Amino acid sequence: MHHQWLLLAACFWVIFMFMVASKFITLTFKDPDVYSAKQEFLFLTTMPEVRKLPEEKHIPEELKPTGKELPDSQLVQPLVYMERLELIRNVCRDDALKNLSHTPVSKFVLDRIFVCDKHKILFCQTPKVGNTQWKKVLIVLNGAFSSIEEIPENVVHDHEKNGLPRLSSFSDAEIQKRLKTYFKFFIVRDPFERLISAFKDKFVHNPRFEPWYRHEIAPGIIRKYRRNRTETRGIQFEDFVRYLGDPNHRWLDLQFGDHIIHWVTYVELCAPCEIMYSVIGHHETLEDDAPYILKEAGIDHLVSYPTIPPGITVYNRTKVEHYFLGISKRDIRRLYARFEGDFKLFGYQKPDFLLN
């Protein structure tokens, strides 16, 4: 009996010691698990939400950049140019704007496009948007002069001497081949600011010897559109606006011939809905656009765009307001109605500050 009690006591002692040891083990190793669990919970509740990236926007092959690969710092830049081309495509599809966005690829349009066969480039001329400088670039590329600085100003616009053939000078088959395979571009700026620049250049300052603007075109506009017949001043911007906004302006355009290129719409000049351009540059962002165009055309190692004077490309709303001051809302609205296609195709904001 005594031995049974001793055996029972021994078993009890072993069980007791086992319980103590288990408690010790639990106390010793529980904290790390609790900490780990707390950390895991903290991680799950405080980690920033990873937003699902939007699906990559499908860019048609013809809208993708065609030139060299850009460094990482500039990879975002081509998106701007692709968005410009996509905007044009969308506006071209808008039936409500069809009369303002479409034009036949006529000889008038082909005359505006200059060819650099050596580097497979087509440039559509849009006067009053820095075109003289782009012509100089192409003249050098064609080999007529070795540098931009060597080109005399009177040669730039003399198409018999500057070595720049017009697309219209080729056969139909050659025209189609170049339109399909060459790098094509042109430059735009705010449509109303461009008209102001054209008016100042041709009717106010007239830096080159072009007497026909003051002696033939201006009198023709005044006779037709000046309301006060007794007024003897030279052509005013108001006369110019009435002429451009007149739905029947074309009969005067025919009399003025190719001189109208300085103020007709970009649509009439370059047919952006009919010709698929590679890049559309904007005068307001020319500091970025010019190097990009040269790179995309594969000629950035051969020539540089001339230095751009500070501030010259900035949109000047004050100047626009000044020139349109005193002109009736009716005349301004008619002017906008004609150039609405240009505003929408190239993403320029509607000038409500003039229209309302």
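Each residue, glycine too, has its Cβ placed from N, Cα and C.
Original residues only: the substitutions mentioned are not part of this model.
Taking Cβ-Cβ distances under 8 Å and a sequence gap of 6 or more within the same chain, the neighbours of GLN133 (3'-phosphoadenylyl sulfate binding site) are ILE148, TYR305, PRO306. According to Swiss-Prot, the 3'-phosphoadenylyl sulfate binding site annotation covers 127-133, 189-197, on the basis of a curator's inference.
Quoting Swiss-Prot on the mutagenesis of LYS128 to Arg: Induces a reduction in enzyme activity. Under the three-state DSSP scheme, LYS128 (mutagenesis position) falls in the coil class.
Quoting Swiss-Prot on the mutagenesis of LYS128 to Ala: Loss of function. Non-local contacts of LYS128 (mutagenesis position) by the CB criterion (under 8 A, 6+ apart in sequence, same chain) comprise ARG189, ARG194, SER197, ALA198, ASP201, HIS262.
Quoted from Swiss-Prot, the note attached to the mutagenesis of ARG189 to Ala or Lys states: Loss of function. According to its DSSP assignment, ARG189 (mutagenesis position) is coil.
Among the mutagenesis experiments that Swiss-Prot reports, ASP190 to Glu is described with the note: Induces a mild reduction in enzyme activity. Under a cutoff of 8 A between CB atoms, and with a sequence separation of 6+ in the same chain, the neighbours of ASP190 (mutagenesis position) are HIS283, GLU284, TYR315, VAL320, TYR348.
One mutagenesis experiment catalogued in Swiss-Prot, ASP190 to Ala, is accompanied by this note: Loss of function.
Cβ neighbours of VAL129 (3'-phosphoadenylyl sulfate binding site) (same chain, under 8 Å, six or more residues apart in sequence): ILE187, VAL188, ARG189, ARG194, HIS283.
Under a cutoff of 8 A between CB atoms, and with a sequence separation of 6+ in the same chain, the neighbours of ILE196 (3'-phosphoadenylyl sulfate binding site) are PHE237, LYS319, VAL320, TYR323.
Around the Cβ of ARG194 (3'-phosphoadenylyl sulfate binding site), 22 further Cβ atoms fall within 10 Å across all displayed protein chains.
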